[in-house]
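A.B. asks: Before anything else, here's the structure in question.
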Amino acid sequence: MQFMMPLDTNACAQPMRRAGEGAGTERLMERLNIGGMTQEKALRKRCFGDGVTGTARCVFTSDADRDTPHLRTQSSRKNYADASHVSAVILGGGTGVQLFPLTSTRATPAVPVGGCYRLIDIPMSNCFNSGINKIFVMTQFNSASLNRHIHHTYLGGGINFTDGSVQVLAATQMPDEPAGWFQGTADAIRKFMWILEDHYNQNNIEHVVILCGDQLYRMNYMELVQKHVDDNADITISCAPIDGSRASDYGLVKFDDSGRVIQFLEKPEGADLESMKVDTSFLSYAIDDKQKYPYIASMGIYVLKKDVLLDILKSKYAHLQDFGSEILPRAVLEHNVKACVFTEYWEDIGTIKSFFDANLALTEQPPKFEFYDPKTPFFTSPRYLPPARLEKCKIKDAIISDGCSFSECTIEHSVIGISSRVSIGCELKDTMMMGADQYETEEETSKLLFEGKVPIGIGENTKIRNCIIDMNARIGRNVIIANTQGVQESDHPEEGYYIRSGIVVILKNATIKDGTVI
């Protein structure tokens, strides 16, 4: 039997469990098999700054006195990753075509999620929870609301950065480059290399974490950086097992027994897709049906040595614009590129359907992912709203955000955003309602109704199912939104809605008149 004990005078020895011996957060150690290699990852609290928690291992041998365990420290690692020497770059994404119409007036990372958060809060919070507080956010299309949210939440929202900073870098036209828009993920970083390089040198940055702003997951990035350091990798790609239905939407990787990436293909199809199948039996401890996940996909999360990043963007691959489609397929041939498999919950919010499903999944029991974790909280803009007010309502499997006002309504399997108003007799099922960023008083609501207008929120006796309702939408009385004809794709912008993958999407600030049937 073995024990793990933090090298802390106030800590006590606790049993070490291998995968399968314990469940959930009770596991203190898990083994991750990559091919023929076994990588041991200690699940322990890391000290931010210069200190790092170490461990001692107690081993009972056949001749040992079991009443007097002998401790020996473990010194297999020579270098520990220091969060103070790590910087993060969060890519704000492109035009957000796949999430349209939710991205018609906002950047993808600014899309509301989980009732009161924005997608940008996911990588930002993961950074803070990992001890990484030197962050750059690259923005481009429809970035006004994203910039506003970042400012309110992270630049003026009370989060203490100590020696850290958050800087927003918007796409800018340069004198020698008439086309100011980012041409790809690598080009986005390259265009601001003059700012980044100066920052890296001043702060002794050794490693750079590159992140996406359109994913839902919880990760300690310093665990990824530590593996990057242990492997002495030039580039480390965070990967996840996926099924065949989505494989062609991602960059796929193959790696050898040491975890070194030997092949990278961006969004392969046909024979190329088939050639990227791998034996995922090494994930049997984490995946029930390993045959369902025959591919390993890049999560779009990378760790690079600072010097390697500067070299590939300024010199070696200065003409290439994108990491996934151009740089990584070449880098695996010329650099030490390693894979790190992530088996916890991860969802790429790349389409209306995946966005819708991921939000509603938050209401299921037990949920695959939840925002409730006091040790690794997710931050968002402080709004100082009152608690939700519910009068004679029936609520089942739902998330209700602050500031809501419900009266004698029924809500099931739905996520309701901040400051939402749902009136008497309403029925909502399988609905993602983003809420409102403004209040209309009872007097204002009564006046609008008297004038034959529609106030913000949902009017009396309205029935809604399988729907996304964007911010500040006005839905009248006796409306039915159910898509009973099963239409998959349809555009009705003049009427205030679209249909994507069979899901009705009510536009931001749209007005749906009384008695409308969709």
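Each residue, glycine too, has its Cβ placed from N, Cα and C.
Grabbed the feature section from Swiss-Prot, which reads as follows:
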{"type": "MUTAGEN", "residues": "Thr139 to Val", "note": "Reduces activity more than 3-fold"}
{"type": "MUTAGEN", "residues": "Ala171 to Ile", "note": "Reduces activity more than 3-fold"}
{"type": "MUTAGEN", "residues": "Glu326 to Lys", "note": "In agpl2-3; white-core endosperm, and round and loosely packed starch granules in the grains"}
A.B. asks: I'd like to know which of the mutagenesis positions Thr139, Ala171, Glu326 has the most other Cβ atoms within 10 Å of its Cβ.
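C.D. replies: Checking each of Thr139, Ala171, Glu326, the winner is Thr139.
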A.B. asks: What is the interatomic distance between the Cα atoms of Ala171 (mutagenesis position) and Thr139 (mutagenesis position), given in whole Å?
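C.D. replies: The Cα atom of Ala171 (mutagenesis position) is 6 Å away from the Cα atom of Thr139 (mutagenesis position).
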A.B. asks: Sort Ala171 (mutagenesis position) into helix, strand or coil using the DSSP assignment.
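C.D. replies: Its secondary structure by DSSP: coil.
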A.B. asks: What three-state secondary structure does DSSP assign to Thr139 (mutagenesis position)?
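C.D. replies: DSSP call for Thr139 (mutagenesis position): strand.
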A.B. asks: Taking the Cα atoms as reference points, how far is Thr139 (mutagenesis position) from Glu326 (mutagenesis position) in Å?
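C.D. replies: Here the two Cα atoms lie 21 Å apart.
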